Amino acid sequence: MSISLTTKLSYGFGAFGKDFAIGIVYMYLMYYYTDVVGLSVGLVGTLFLVARIWDAINDPIMGWIVNATRSRWGKFKPWILIGTLTNSLVLFLLFSAHLFEGTAQVVFVCVTYILWGMTYTIMDIPFWSLVPTITLDKREREQLVPFPRFFASLAGFVTAGITLPFVSYVGGADRGFGFQMFTLVLIAFFIASTIVTLRNVHEVYSSDNGVTAGRPHLTLKTIVGLIYKNDQLSCLLGMALAYNIASNIINGFAIYYFTYVIGDADLFPYYLSYAGAANLLTLIVFPRLVKMLSRRILWAGASVMPVLSCAGLFAMALADIHNAALIVAAGIFLNIGTALFWVLQVIMVADTVDYGEFKLNIRCESIAYSVQTMVVKGGSAFAAFFIALVLGLIGYTPNVAQSAQTLQGMQFIMIVLPVLFFMMTLVLYFRYYRLNGDMLRKIQIHLLDKYRKTPPFVEQPDSPAISVVATSDVKA
């Protein structure tokens, strides 16, 4: 049975509210902390680094907790609701730091930021873990996933466009109050969209059903071992890490490249101007693309398009050409590639969940998506590390004309490093990734037959609302 439009739109609306709420943190929290609250850049940078390290530990543990959950509402929906409500509260507190001073302010900022990351993880992991439970059909997933990816991207563009005007209009000179009030708008959308998702999106092929209900719960140590035994998940994580490092290097370093190498920072907005539209358009036409082209071709496109973007920027720098149209084209190529990557990645993680059940007879949706989330955050951290390392090695000095050697080093950061990582994703995919064509069809047929033989699992009415099975292995 095909997925209804109501399900697709409800899942997409949930992604909109979720990313509407997170967008203000990714885009404006640094500005809020430094320019509104008055914290030092060093303190904020250290806090962000510590939070990413904690995420690397926290995300898989949260995935394990979700995987061990059994409830009358399924294994994911309770955590989506809990995560939404707690993250909404913490989001409001996050932008209330301007109300404190001195040591109390620093402590408040550190505690609320760490709590924000933890509560968002509670919601985000089970939200994306719904994908492999909605359908086992390859084509249906390819029709489903563009909806949440499109709405998530749209939320980011809306956040970028309306945040500062809202803050100025409502807060006036008191920007802290403006930010605080804007979080209430975000929270309203966040909670409303989550309710729509919970009402209309259903777990059909979850590991919390009659097929797996009688199996013993897995310890955290066993779960970590299963990640390595699922060779296709390991391969996908390697590809995702390489891709995220490359794209984060470009996103984080582009302003430096335009300022010093191309020599005109005013051209940077052209690089971004049509990129968002290209991203959204790619997500809209993805269902048609995947009918016309194989996933192998689309993955190649996801990796090659950003390489062409880098090559275009490199050629303009060498020829000393300042052409807005070429810069717009470079931004479009980059965003077409990244849009393809993000939608393919979500689908492919779902495929590795099916593969794990096919090969190991164990279905762990939340574990797969938790380690995928960890890899995305790791990619951001590694990218920042590479940028800082190379800038130090090449003798970069801010706000002055750079030497020829430094400019060459900047080209290495912006062009060579990303291209190497993008090429790595291609090599890993075509050499080691096998979940395509006949292999995927074989897995789908096997699992459909398996789930048809066992009716959906239903909790008894008198069972506990949420039961998380703990084990002595949690420290593993």
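Cβ coordinates are placed from backbone N, Cα and C, and glycine is handled just like the others.
None of the substitutions listed is reflected here, since the structure keeps the original residues.
Around the Cβ of D19 (mutagenesis position), 23 further Cβ atoms fall within 10 Å across all displayed protein chains. Feature annotation from Swiss-Prot assigns alpha-D-galactoside binding site to K18, D19, D124, W128, R149.
Quoted from Swiss-Prot for the published mutagenesis D19 to C: Loss of transporter activity.
One entry in Swiss-Prot concerns the mutagenesis experiment R52 to C. Its note says: Retains weak activity with Na(+), Li(+) or H(+). Counting only same-chain residues six or more apart in sequence, the Cβ atoms lying under 8 angstroms from the Cβ of R52 (mutagenesis position) belong to K377, G378, S380, A381. Taken residue by residue with DSSP, R52 (mutagenesis position) is part of a helix.
Swiss-Prot gives this note for the published mutagenesis D55 to C: Alters cation selectivity. Retains a low level of H(+)-coupled melibiose transport, but retains only a weak activity with Na(+) or Li(+). For D55 (mutagenesis position), applying a Cβ distance below 8 Å and a minimum sequence separation of six or more within one chain yields G117, T121, M374, K377.
Swiss-Prot gives this note for the published mutagenesis D59 to C: Alters cation selectivity. Retains only a low level of H(+)-coupled melibiose binding and active transport, but Na(+) or Li(+) does not stimulate either binding or transport. Under 8 Å, Cβ to Cβ, and six or more positions away along its own chain, D59 (mutagenesis position) finds T121, I125, S370, V371, T373, M374, K377.
Per Swiss-Prot, mutagenesis Y120 to C is noted as: Loss of transporter activity. Mapped onto three states, the DSSP output places Y120 (mutagenesis position) in helix. Every protein chain shown contributes to the tally, and the Cβ of Y120 (mutagenesis position) ends up with 22 other Cβ atoms within 10 Å.
There are 24 other CB atoms within 10 A of the CB of T121 (mutagenesis position), with all protein chains counted. In Swiss-Prot, a mutagenesis experiment is listed as T121 to C, annotated with the note Alters cation selectivity. Inhibits H(+)- and Na(+)-coupled activity, with little effect on Li(+)-coupled melibiose transport.
With a 10 A radius on its CB, M123 (mutagenesis position) counts 25 other CB atoms from all the protein chains. Here the residue is the original one, while Swiss-Prot reports the published mutagenesis M123 to C with the comment Does not affect transporter activity.
Under mutagenesis, Swiss-Prot gives R149 to C with this note: Retains weak activity with Na(+), Li(+) or H(+). Look at R149 (mutagenesis position): DSSP puts it in a helix. For R149 (mutagenesis position), the count of additional Cβ atoms within 10 Å of its Cβ stands at 25 [all protein chains shown].
In the three-state DSSP reading, K377 (mutagenesis position) counts as helix. Among the mutagenesis entries in Swiss-Prot is K377 to C, noted as: Inhibits Na(+)- and Li(+)-coupled activity, with little effect on H(+)-coupled melibiose transport.
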Alpha-D-galactoside site shell beyond K18, D19, D124, W128, R149, criterion: Cβ within 8 Å of Cβ centroid: G14, A15, F127, P148, A152
W128 (alpha-D-galactoside binding site) and R149 (mutagenesis position), distance between Cα atoms, whole Å: 11
Candidate with sparsest Cβ neighbourhood (10 Å radius) among K18, K377, the listed recorded positions: K377
Those residues of the chain, 6+ apart, with a Cβ under 8 Å from that of D124 (alpha-D-galactoside binding site): K18, G83, T373
Rounded distance in angstrom between the Cα atoms of D19 (mutagenesis position) and Y120 (mutagenesis position): 10
Neighbour count (Cβ, 10 Å) for W128 (alpha-D-galactoside binding site): 23
